[in-house]
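A.B. asks: The structure's right below; bear with me while I get my questions together.
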Amino acid sequence: MAELPVTEMPGDALCSGRFTISTLLGGDEPPPAACDNSQPSHLTHGSTLYLRTFGYNTIDVVPAYEHYANSALPGEPRKVRPTLADLHSFLKQEGSHLHALAFDGRPGHELTDGLVEDETGANSEKSPGEPVRFGWVKGVMIRCMLNIWGVILYLRLPWITAQAGIVLTWLIILLSVMVTSITGLSISAISTNGKVKSGGTYFLISRSLGPELGGSIGLIFAFANAVGVAMHTVGFAETVRDLLQENGTPIVDPINDIRIIGVVTVTVLLAISLAGMEWESKAQVLFFLVIMVSFANYLVGTLIPASKDKASKGFYSYHGDIFVQNLVPDWRGIDGSFFGMFSIFFPSATGILAGANISGDLKDPAVAIPKGTLMAIFWTTISYLAISATIGSCVVRDASGDVNDTITPGPGLCEGLACGYGWNFTECSQQHSCRYGLINYYQTMSMVSAFAPLITAGIFGATLSSALACLVSAAKVFQCLCEDQLYPLIGFFGKGYGKNKEPVRGYLLAYAIAVAFIIIAELNTIAPIISNFFLCSYALINFSCFHASITNSPGWRPSFRYYSKWAALFGAVISVVIMFLLTWWAALIAIGVVLFLLLYVIYKKPEVNWGSSVQAGSYNLALSYSVGLNEVEDHIKNYRPQCLVLTGPPNFRPALVDFVSTFTQNLSLMICGHVLIAPGKQRVPELRLIASGHTKWLNKRKIKAFYSDVIAEDLRSGVQILMQASGLGRMKPNILVVGFKKNWQSAHPATLEDYIGILHDAFDFNYGVCIMRMREGLNVSEALQTHTAPEALVQEEQTSTIFQSEQGKKTIDIYWLFDDGGLTLLIPYLLHRKKRWGKCKIRVFVGGQINRMDEERKAIISLLSKFRLGFHEVHVLPDINQKPQVEHTKRFEDMIAPFRLNDGFKDEATVAEMRRDYPWKISDEEINKNRIKSLRQVRLNEILLDYSRDAALIILTLPIGRKGKCPSSLYMAWLETLSQDLSPPVLLIRGNQENVLTFYCQ
């Protein structure tokens, strides 16, 4: 119950710019005329609530950011809007407090925090411990550009241009950019659909598609970034090794030099990362400036006339014939193919997620990610196209590097464009021994530039910045994945340190993975490995955007509008296609890993709820199919037993729940009905609390069922509501399942009338009826009218029942005494299909005449064979109408004796009054009219004891008592007599007399 403290105020202070306690309580009293409404009121319980509402007679608050935020800002109390109970219920003053006379599910302090506490700190100064946040330029654009401008730009783009030619190189670049641009648009849409936290790509995919795909791609993406650290570090190490070799100072040998330099370099990068995001960001800005200077240096170098040394290496400045020759491809080596070049180049376009991966460190991710990412894609694309075109116009493919290879007078043979510029590289070209030229020399950009050390510095800046960005991305993404605890044994790496919650342990793990791949020491081997992982990530990002759009969920409202769901789908498909065109076996491995991780999360079912598009899609499918079912006419072949089970709280009836679930699981509808009895609907607010608890209990027990509760004045009216309102369209119950009322002889007669009345109501609503009785009882009357604290339901130990275990090689005995449409046969058939009941033998017992036993048995066997149920053992009971034993008859008479009117010698008026006052009692006339039927129940019990004492389950046709002609106590006596003294569970079934089995094919 929410409490609002009331402070005593003098009369002249009863002024309010918002509301007063007097108007709040009285509802009609206006404020005093002397009030100065320009001053804030003190009648707001000592709070600033008056700042959050307006007008008189209301505690409604105006819209505010705090009401929708999941957490309060640092230094501020949590603020919440008033609940519906606060606004709707009557407020009663008791002493100095106002009590809302309604159930409030929130803790009392939460309301106080929201409505009463002073909003101090709303304009509080920035906390000195607040983490560093970046804008779109420094945080996203520069970071993405640095990650895109990696080792491939300087060391492989000239070589790719020589292999593929300028035209196909542009096609490779534009194809890569098309994929990344579409992905960039998808990332922009997803990142602007709500507040983005840390976790980058993993956070965006997991919150869009759900934990299943999000978790798998998060793990793969973190791993791909860790391998990316190795790729860029190896590129840096190659450059340093070449410099050492040119100066004649190698460390060991070419391969081991790369390994040594790479490990030392990645260790330094680890130290920078551990210093914090602020230092890492400063290092990135420095690298960016170095790269820009190196670009300018390269472009100036292409304009400077070639020196003799550069000419010997194939550089002749801009010439049209060089440009024309380099337009077409000249494939060489094992990687000499379009997709071979594409697989090597594509990782250089994959840095578009570098900004999104530090989403938790951005000031406004929703603005920074779209703007910075798309600008980075644009500028880097221009740079790639420009470098490919310019270097392809200046440098020939083959050159010896020997300054003496000039053309000499004489008849010697000279081939190639270099001949026109006075150089003869024919010998090395024919012998494939040229060490220089566009296709042979990886450091061509350095050679072309005006000042080679600046290109080397650019290579250092590009490789180190990309490696640093990948290291940070890998750790940040993995940290968020660890915090969500979707996978076991990784929570250790999720711990954050310092004001920025730096993932130190994640850095160390990424460092270890990077070192392992640096040992490979071959850039062309590492690059294709991560291409598939990045493409897999892009495919899922695009699919996330498409899926969220196609579900038409009201929650999908990205502020970034320049995206297309069909472009996103195309991006997803083309990413998968490219994966297989690049390296089909690596694509299969990547998809296999994703599927394995996906199935693991599906199996574990983590308790997270992120409002994913998968959930929205599930709703759409369910809605579409449910509406579609309305157009389908009922047919016997499509009949399914859809059960409304009167469990009360399901945890009070585990045996009943388990039994019904056995034949409805994955087949039909099961609803656990619960009637809360309360006059005047006083317990309405409880429903939302207890419903979630009971649903979680069902889920924990792995029962596929719905929980439905209603509040009613009495049990019978509540069940009537359930029977009429439960279900949706064709998905409505057609069978009412109840437990046997074991205490009917001692219970209040009104509850007995309700119980039998419920059965009559079920038949009136055209329901079939099943009554389950177990020897140990089900506590029907208590369970149907009681409930437990919902918060304790999930924690309580799950009660085991006999229906959860194997039933062995016992029998399921079916007493098909009367034809109810076939429901008495269908339910045991469905049970027998389940593994727990599969070893049981089914026996069918029918009534018959002793002189026609064989004929009747053959007739029933023939009928059962037409139903294709697989029931072959049939027994005919010829003595079903024999008189029962005297002592059993006597026991029945003793059972009904307390419920008799004994009206045989009373006048008619007295008898009529007695029947009106005691409708459950049995008159002498009713006993006489139903004597044969009563004796039949006694005799049937004797037969059950003779034939089915050791059965796993007894199923028999439920007798029907005619409404108004059979008192409730007599009917209960029949049910009691039928099922008493039996050890196996007994299920009494009566269909609605409509066929549920057919032997026709249409």
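All residue numbers here begin at 1 and follow the chain in the order shown.
Backbone N, Cα and C atoms are what each Cβ position is placed from, and that goes for glycine too.
I grabbed these lines from Swiss-Prot:
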- Leu146, Trp149, Ala462, Ser465, Ser466: Na(+) binding site (BINDING)
- Gly351, Ile352, Leu353, Tyr538: chloride binding site (BINDING)
- Leu646, Arg653, Val675, Gly739, Leu778, Asn779: ATP binding site (BINDING)
- Thr53 to Ala: Decreased response to intracellular chloride depletion. Abolished response to intracellular chloride depletion; when associated with A-58 and A-71 (MUTAGEN)
- Thr58 to Ala: Decreased response to intracellular chloride depletion. Abolished response to intracellular chloride depletion; when associated with A-53 and A-71 (MUTAGEN)
- Ser71 to Ala: Decreased response to intracellular chloride depletion. Abolished response to intracellular chloride depletion; when associated with A-53 and A-58 (MUTAGEN)
- Asn404 to Gln: Abolished N-glycosylation, leading to reduced localization to the cell membrane; when associated with Q-424 (MUTAGEN)
- Asn424 to Gln: Abolsihed N-glycosylation, leading to reduced localization to the cell membrane; when associated with Q-404 (MUTAGEN)
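Could you tell me the structural context for the features on the list?
C.D. replies: DSSP gives Trp149 (Na(+) binding site) a coil state; it is part of no helix or strand. Other Cβ atoms within 10 Å of the Cβ of Trp149 (Na(+) binding site), summed over all protein chains shown, number 29.
Secondary structure at Gly351 (chloride binding site), as computed by DSSP, is helix.
Counting only same-chain residues six or more apart in sequence, none has a Cβ lying under 8 angstroms from the Cβ of Asn404 (mutagenesis position). When secondary structure is read from DSSP and collapsed to three states, Asn404 (mutagenesis position) falls in the coil class.
In the shown protein chains, 20 other C-beta atoms lie within 10 A of the C-beta of Asn424 (mutagenesis position).
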A.B. asks: Test of understanding: give the count of other CB atoms lying within 10 angstroms of the CB of Ala462 (Na(+) binding site).
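C.D. replies: A count of 30.
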A.B. asks: Of the binding-site residues Ile352, Leu646, Val675, which one sits closest to Ser466 (Na(+) binding site) when you measure Cα to Cα?
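C.D. replies: Going through Ile352, Leu646, Val675 one by one, the closest to Ser466 (Na(+) binding site) is Ile352.
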A.B. asks: Relative to the Cα of Ile352 (chloride binding site), which of the recorded positions Trp149, Asn424, Ser465, Val675 has the closest Cα?
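C.D. replies: Checked the recorded positions Trp149, Asn424, Ser465, Val675; minimum Cα distance to Ile352 (chloride binding site) goes to Trp149.
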A.B. asks: Would you mind reading off the Cα separation of Gly739 (ATP binding site) from Tyr538 (chloride binding site), to the nearest angstrom?
C.D. replies: 55
A.B. asks: Between Tyr538 (chloride binding site) and Ser465 (Na(+) binding site), what C-alpha distance do you get in Å?
C.D. replies: 22
A.B. asks: Nearest to Ser465 (Na(+) binding site) by Cα distance: which of the recorded positions Leu353, Asn424, Leu646, Arg653, Val675 is it?
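C.D. replies: For Ser465 (Na(+) binding site), the closest Cα among Leu353, Asn424, Leu646, Arg653, Val675 is found at Leu353.
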A.B. asks: Just to be sure I understand: of Leu146, Trp149, Val675, which binding-site residues have a C-alpha no more than 10 angstroms from the C-alpha of Gly351 (chloride binding site)?
C.D. replies: Leu146, Trp149
A.B. asks: Can you tell which of the binding-site residues (Leu353, Val675) has the fewest other C-beta atoms within 10 angstroms of its C-beta?
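C.D. replies: Selected from the binding-site residues Leu353, Val675 on minimum Cβ neighbours within 10 Å: Val675.
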A.B. asks: Sort out for me which one of Gly351, Gly739 has the most neighbouring CB atoms within 10 A, since those are the binding-site residues we care about.
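C.D. replies: Selected residue: Gly351.
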A.B. asks: Other than Gly351, Ile352, Leu353, Tyr538 themselves, what residues in this chain have Cβ atoms within 8 Å of the centroid of the chloride site's Cβ atoms?
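C.D. replies: Result: Cys144, Asn147, Ile148, Thr180, Thr183, Gly184, Ile187, Ala349, Thr350, Ala354, Ala356, Thr373, Phe534, Ser537.
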